[in-house]
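**Student:** One structure coming up, written as structure tokens, with questions to follow.
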Amino acid sequence: MALTSFLPAPTQLSQDQLEAEEKARSQRSRQTSLVSSRREPPPYGYRKGWIPRLLEDFGDGGAFPEIHVAQYPLDMGRKKKMSNALAIQVDSEGKIKYDAIARQGQSKDKVIYSKYTDLVPKEVMNADDPDLQRPDEEAIKEITEKTRVALEKSVSQKVAAAMPVRAADKLAPAQYIRYTPSQQGVAFNSGAKQRVIRMVEMQKDPMEPPRFKINKKIPRGPPSPPAPVMHSPSRKMTVKEQQEWKIPPCISNWKNAKGYTIPLDKRLAADGRGLQTVHINENFAKLAEALYIADRKAREAVEMRAQVERKMAQKEKEKHEEKLREMAQKARERRAGIKTHVEKEDGEARERDEIRHDRRKERQHDRNLSRAAPDKRSKLQRNENRDISEVIALGVPNPRTSNEVQYDQRLFNQSKGMDSGFAGGEDEIYNVYDQAWRGGKDMAQSIYRPSKNLDKDMYGDDLEARIKTNRFVPDKEFSGSDRRQRGREGPVQFEEDPFGLDKFLEEAKQHGGSKRPSDSSRPKEHEHEGKKRRKE
């Protein structure tokens with residue numbers, strides 16, 4: 001006997017056996033499909049592991065009690081899913097009617113504009129169409145009267161319903177109806193073929209309470225349809241649009257409770273400074289223009305000063321060369337033994353020029369005096385030969401010397417003197433003058449020296465210390481300065497334009513601020529140098 005006869009039958013099939021059984025089942029189903037396409041549950045004994053899922057699995061029967069799974073034959077007991085999805089509707093051309101979404105919950109007579117053509121104005125093909133004509137006066141009056149009656153009826157009903165006690169409603173007028181019965185004969189309807197029926201509304205009791213309750217909550221009607229969105233089809237966003245839609249988070253400039261490390265660019269983006277338009281004040285442009293003009297003028301002034309310095313250096317160089325040339329010429333003439341009379345002639349010409357210049361000044365002075373007013377003319381004539389000193393030193397006699405003999409005016413018209421016999425003939429007494437020559441106060445002291453009695457209250461007892469002039473004298477003087485010089489003789493003499501400033505101003509006026517002087521100014525320069533050389 002084989003060993004397999006003693007072993008129990010296997011409960012599980014091998015892979016080969018499963019494949020063979022599947023192949024046989026497919027063949028059987030193929031054979032049965034040719035006969036009948038009806039699907040039925042497997043017979044008893046072969047339902048292990050089988051679960052009915054579809055409606056065809058139940059066949060014509062109900063649920064299988066031996067299969068402990070929720071079963072819904074013919075979908076009985078299955079909860080229906082609630083959905084607000086609408087069934088797709090198409091129009092006569094086969095296009096989907098998207099306006100069904102807007103028409104949901106609305107009456108069929110309500111006009112809803114949901115197409116692009118609704119936005120486009122219609123073209124009037126026939127101007128005489130009666131639908132497009134304006135109503136006449138009779139139609140307007142009729143419609144107005146109907147509207148007024150309907151509104152009055154609605155308002156009266158509302159007012160009457162709100163009143164607690166109201167009068168009885170007016171009865172409608174009686175209506176007469178001609179009635180013809182269907183059964184005609186002597187036995188029916190008392191032998192009458194027609195009857196006239198008078199119909200009257202039954203009178204109502206005004207104190208009768210309302211029969212129907214109307215205080216129930218009526219469900220709210222559907223809302224207004226959503227506005228149709230007429231836009232182009234959606235397109236993919238670009239990178240630039242995505243970056244523009246990035247909204248920076250709200251970052252405080254004062255609080256950071258969590259202690260996060262926030263980059264500076266994110267903090268500035270949250271601040272919103274980049275979103276503000278920058279308005280530049282027009283004064284910045286004015287300031288920049290003013291600075292540019294000032295810089296340009298400063299450069300022009302520097303360049304002009306440099307030109308003036310170069311011209312002065314050139315003139316100095318030319319003067320030095322001319323001097324060296326004259327010295328060389330004199331040395332050559334001295335060696336050759338030739339006597340020159342150039343200096344003598346130059347000296348005579350210089351004297352003649354000075355005389356001409358003085359006479360010209362006198363004539364100009366006379367013309368000015370003749371043109372002046374009478375009071376001013378007398379004042380000029382009075383101060384014509386007046387000598388005004390430069391300074392008045394305090395307590396110092398005038399050091400100016402004069403060639404004229406000066407007399408003391410106090411000696412004249414006196415009863416004493418040499419003619420009176422020297423004090424009555426007493427030779428031993430030398431008192432020719434009754435008082436000292438310098439005993440009286442000088443005019444400068446009377447002008448500038450304050451009186452003690454009047455100014456004592458203001459300045460105090462230290463008046464002598466205040467009026468001393470020693471405090472204005474430096475303790476250590478500069479080298480080369482000698483304060484004990486002799487007084488100058490004659491009026492003050494000034495040098496004539498040592499720096500060439502007048503000449504520079506004349507050139508600037510002539511050329512009108514041009515950067516480079518023209519050649520026409522050179523003769524004037526030589527003429528000015530000649531005048532200066534003659535005055536020297």
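Here, residue 1 is simply the first one shown, and the rest follow in order.
For all residues, glycine too, the Cβ spot is worked out from N, Cα and C.
At each noted site, the model still has the original residue.
OK, Swiss-Prot features for this one:
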type	residues	note
MUTAGEN	E66 to A or R	Abolishes interaction with PPIL1
MUTAGEN	M76 to A	Abolishes interaction with PPIL1
**Student:** Within 10 angstroms of the C-beta of E66 (mutagenesis position), what count of other C-beta atoms is obtained when all protein chains are considered?
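**Tutor:** So the number of other Cβ atoms within 10 Å of E66 (mutagenesis position) is 7.
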**Student:** Counting across all protein chains present, how many other Cβ atoms fall within 10 Å of the Cβ of M76 (mutagenesis position)?
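**Tutor:** M76 (mutagenesis position) is surrounded by 9 other Cβ atoms within 10 Å.
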**Student:** Just to verify a number: CA distance, E66 (mutagenesis position) to M76 (mutagenesis position), in angstrom, no decimals.
**Tutor:** 19
